[in-house]
Amino acid sequence: MSQTNANDLRNNEVFFISPSNNTNKVLDKISQSEVKLWNKLSGANQKWRLIYDTNKQAYKIKVMDNTSLILTWNAPLSSVSVKTDTNGDNQYWYLLQNYISRNVIIRNYMNPNLVLQYNIDDTLMVSTQTSSSNQFFKFSNCIYEALNNRNCKLQTQLNSDRFLSKNLNSQIIVLWQWFDSSRQKWIIEYNETKSAYTLKCQENNRYLTWIQNSNNYVETYQSTDSLIQYWNINYLDNDASKYILYNLQDTNRVLDVYNSQIANGTHVIVDSYHGNTNQQWIINLI
């Protein structure tokens, strides 16, 4: 296997799924049941979450604009659609990725002789496997594509005018209303070795770091390459517009606004995941 790559197929991560020879088109849920290729617009109906089943060793592929709907082979027909999750074998897929070309074959679990295929009219179907290029797909990690090496601001879901900010006279991270300061601007960078992200403050080029003490504060700190400086960034389970940031030192703990307060100067901490709004963040490019 080659070096870890952001587009490796990992459980619970979200991807664009494109023809291998045309990443300007992606799988698109164009109605409550129909799925086909469409021009890439980056909407939630074009983002797909992979859910791995360890017993079947296969994936469900859920669309992010309605996560009760998953990619389904309409057996015994050749067509595919999105349908309500019934846990049927026709709703699971083997994903076979070539780690050099990054091409993926999407093979149905119910009948492994059948693979997903796109047609010249952009419709999708299952067919017996051939060497044809229209049975090869690319998976592109949505968050990596959107955020890696980008300048961003992080807004708490608690209030539309409270942002992740370095304190004026210390390294401590707090909430503060937006005033277009370098203390509020962050460069998000992916690390292939850790398979996680760092967030670097533009003011001091120091990294968002979980300080493991009784307060569980977050500060900016010089790079130590410690897990406390790395974050798994993912969408909410059912919302591709909001994010949770999990600390790599303990992925049950996430970036959190203390006590759901919104006053300027409220501490940002790391706390156990519960998914409430004080752990939800909106990340916008600057």
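Just so you know, the numbers here start at 1 and follow the chain as drawn.
Yeah, the Cβs are placed from backbone N, Cα and C, and that goes for glycine too.
As annotated by Swiss-Prot, domain 'Ricin B-type lectin 1' applies to 12-140. DSSP assignment over the domain 'Ricin B-type lectin 1' (12-140) gives 9 helix, 63 strand, 57 coil.
Annotation comment: Swiss-Prot describes 180-284 as domain 'Ricin B-type lectin 2'.
For W176 (mutagenesis position), the same-chain residues 6+ apart in sequence whose C-beta sits under 8 angstroms from its C-beta are R162, F163, S165, R183, Q184, N264, G265. For the recorded site, W176 (mutagenesis position), the DSSP three-state label reads strand. W176 to A appears in Swiss-Prot as a published mutagenesis result, with the remark: Significantly decreased binding to bovine mucin, decreased binding to porcine mucin. No binding of N-acetyl-beta-neuraminic acid, significantly decreased binding to N-acetyl-D-galactosamine. Significantly decreased binding to both bovine and porcine mucin; when associated with A-278-279-A.
Here the residue is the original one, but Swiss-Prot notes a mutagenesis experiment at this spot, F179 to I: Decreased binding to bovine mucin, no change in binding to porcine mucin. No binding of N-acetyl-beta-neuraminic acid, significantly decreased binding to N-acetyl-D-galactosamine.
One entry in Swiss-Prot concerns the mutagenesis experiment D271 to F. Its note says: No binding of N-acetyl-beta-neuraminic acid, increased binding to N-acetyl-D-galactosamine and galactose; when associated with A-176. Annotation for D271 (mutagenesis position): spatial neighbours N216, R253, V254, D256, Q279, criterion Cβ-Cβ under 8 Å with sequence separation of six or more.
For the natural variant N22 to S, the note given in Swiss-Prot is In strain: Type C / C-6814. Its Cβ taken as reference, N22 (variant position) is surrounded by 13 other Cβ atoms within 10 Å in the chains shown.
For the natural variant N74 to D, Swiss-Prot gives this note: In strain: Type C / C-6814. The structure shown keeps the original residue. For N74 (variant position), the same-chain residues lying six or more positions away in sequence with a CB closer than 8 A to its CB are V80, S81, N90.
Quoted from Swiss-Prot, the note on natural variant N98 to D is: In strain: Type C / C-6814. Around N98 (variant position), the same-chain residues at least 6 positions away in sequence with a Cβ under 8 Å from its Cβ are V104.
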